Amino acid sequence: METESGNQEKVMEEESTEKKKEVEKKKRSRVKQVLADIAKQVDFWFGDANLHKDRFLREQIEKSRDGYVDISLLVSFNKMKKLTTDGKLIARALRSSAVVELDLEGTRIRRKKPLGERPKDEDERTVYVELLPKNVNHSWIERVFGKCGNVVYISIPHYKSTGDPKGFAFVEFETKEQAAKAIEFLNNPPEEAPRKPGIFPKTVKNKPIPALRVVEEKKKKKKKKGRMKKEDNIQAKEENMDTSNTSISKMKRSRPTSEGSDIESTEPQKQCSKKKKKRDRVEASSLPEVRTGKRKRSSSEDAESLAPRSKVKKIIQKDIIKEASEASKENRDIEISTEEEKDTGDLKDSSLLKTKRKHKKKHKERHKMGEEVIPLRVLSKSEWMDLKKEYLALQKASMASLKKTISQIKSESEMETDSGVPQNTGMKNEKTANREECRTQEKVNATGPQFVSGVIVKIISTEPLPGRKQVRDTLAAISEVLYVDLLEGDTECHARFKTPEDAQAVINAYTEINKKHCWKLEILSGDHEQRYWQKILVDRQAKLNQPREKKRGTEKLITKAEKIRLAKTQQASKHIRFSEYD
């Protein structure tokens, strides 16, 4: 009994050790690639090319006395978040870095060498690329341009509103020679591309950019249509194949199966069966899907049988003959090659060699497809800068002409208002009086509404009041309303009228209003009225003090031009009504 219990304990111990080993194996994590990616990313951030352009990181280094930056700052970057959020793992990855070094605690890093001055030949080493794919990223550009040399920095501008790439990028190389090589080898713009290079998109702030996804969706729809058509063609071919197979199977079934029937059959019956077989062969060869290249007679028989038929069938027959001739040529070549190989060695060895050759050819074709020419336009940055200057000069000229046209339109409109039918002195005096009244009204508006007692009516409802427009319309049917102070969902509101008489008229018409709406109406007076007038002034001041977007330069001109264009279109679209007497 003791021996049995001892054996059981040993078995249990062995099982537990095995389980521990399995757990240890599972715990082991492979982080070589992650460590390499972390080291590469941090080396780029602290490299000369990036630090000369990255103001934020440069300021963080300059703030510290020793030039150290906390690893927690790197963890806050989005690209590092994708790799890891563990500071210890980052420290482990940077131990053998050639660009940065760790402090004694392993929580901070700094550059090994101090940052020098910005190189003067930066623009000469940089190339401008356009006609990029819509979903372009840094890794794609690095893979394409890495063939020409060591890529130091990549800049892909994006739209702020949508986040889509603008369709161009800047690639900085290590040397001028590498940049020149990239311009020489990768500058292959397609025929459809515009003649002049350079994309200078100018969009108004907060204005939606024409979505690129719409174009992509259209392309996807086209692809789907193409696939559907292909599938339909394949189905049609399969149906044709099925019909041909069924016809062949029918002919096979018609043949005699028993041996007794074969002996009893006469010679004329054999001749008929031979003719039927020939017809079957002709039918099989007439189908474009089933190619029988070895049987040359079938194609000639097809030509003889299909000659008296219609023109459409003749065209089909020509295509079939072409296919048959191509297949026969291929077979001839194979026959010649097999005859030569018979002299040299066995047929099996030759077939193996042929298959190998075919595989090699396929692989070569695939490699060629992989090394296809990418349709890009590549220029030097200095050339792009010249194009940018040209574009800005054109923009300046166009804006100047737009400014002139706007001023001309304004002057013409003023002339039209002033000129017209010759006016009397009395009419002129009336005009001047009206102008003075307008000026006084403008002054009043500038100071705000003046205090008038008995003008404000308070409206109370058991349910939430309808919209401001509906309240205004119901009150305006009785007397003129200047303003309705109402927030959405409120049960109380205030209406301001022009004169106390107008407010009193609304109170008098309470019975009419109460039929449609269950409202309580009262004119404010005393302290309540004074408090409300103070509220009006405070609200007005708050509204005036709100920050406004200042439109300047090209934006201001474009908005003015748009307003003029809209006014002209509205005038043009007006319906001209003729009276009965015209």
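Every residue, even glycine, has its Cβ placed from backbone N, Cα and C.
The annotation domain 'HTH La-type RNA-binding' is assigned in Swiss-Prot to 28-122.
Feature annotation from Swiss-Prot assigns domain 'RRM' to 125-203. Across the residues of the domain 'RRM' (125-203), the predicted structure has a mean pLDDT of 84.
Here Swiss-Prot flags 450-563 as domain 'xRRM', drawing on sequence analysis.
Phe44 (mutagenesis position): 15 other CB atoms within 10 A of its CB, across all protein chains. Annotation of the published mutagenesis Phe44 to Ala in Swiss-Prot: Reduced binding to U6 snRNA without affecting binding to 7SK RNA. Reduced 2'-O-methylation of U6 snRNAs; the original residue is retained in the structure shown.
Record note (Swiss-Prot) on the mutagenesis of Tyr128 to Asp: Loss of 7SK RNA-binding and marked decrease in 7SK RNP complex formation.
Here the residue is the original one, but Swiss-Prot notes a mutagenesis experiment at this spot, Glu130 to Ala: Decreased RNA-binding.
For Phe168 to Ala, Swiss-Prot lists a mutagenesis experiment annotated as follows: Does not affect RNA-binding. In the three-state DSSP classification, Phe168 (mutagenesis position) falls within a strand. When other Cβ atoms within 10 Å of the Cβ of Phe168 (mutagenesis position) are tallied across all protein chains shown, the result is 21.
Among the mutagenesis results in Swiss-Prot, Phe451 to Ala has the note: Does not affect binding to the 7SK RNA. The residue drawn here is the original one. Counting every protein chain shown, the Cβ of Phe451 (mutagenesis position) has 12 other Cβ atoms within 10 Å.
Summarising the environment of Arg472 (mutagenesis position), the number of other Cβ atoms within 10 Å of its Cβ, over all protein chains shown, is 16. Under the DSSP three-state reduction, Arg472 (mutagenesis position) is assigned to helix. What Swiss-Prot says about the mutagenesis result for Arg472 to Ala is this: Does not affect binding to the 7SK RNA.
According to Swiss-Prot, the mutagenesis experiment Tyr483 to Ala carries the following note: Reduced binding to the 7SK RNA. Does not affect binding to U6 snRNA. Within the same chain, the residues at least 6 positions away from Tyr483 (mutagenesis position) whose Cβ sits under 8 Å from its Cβ are Ala495, Arg496, listed in sequence order. For the recorded site, Tyr483 (mutagenesis position), the DSSP three-state label reads strand.
Quoted from Swiss-Prot, the note on mutagenesis experiment Tyr483 to Phe is: Does not affect binding to the 7SK RNA.
Quoted from Swiss-Prot for the published mutagenesis Arg496 to Ala: Strongly reduced binding to the stem loop 4 of 7SK RNA. Arg496 (mutagenesis position) carries a strand DSSP state (E or B).
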Provide the number of Cβ atoms within 10 Å of the Cβ of Arg496 (mutagenesis position), excluding the reference atom itself.
19
Among the mutagenesis positions listed as Phe44, Phe168, Phe451, Arg472, the Cα nearest the Cα of Glu130 (mutagenesis position) belongs to Phe168
Phe451 (mutagenesis position) versus mutagenesis positions Tyr128, Phe168, Arg472 - nearest by Cα
Arg472
From the mutagenesis positions Phe44, Tyr128, Arg472, pick the residue whose C-alpha lies nearest to the C-alpha of Phe168 (mutagenesis position).
Tyr128
Does DSSP give Phe44 (mutagenesis position) helix, strand or coil?
helix
Residue counts (helix, strand, coil, in that order) that DSSP gives for the domain 'xRRM' (450-563):
54 helix, 22 strand, 38 coil
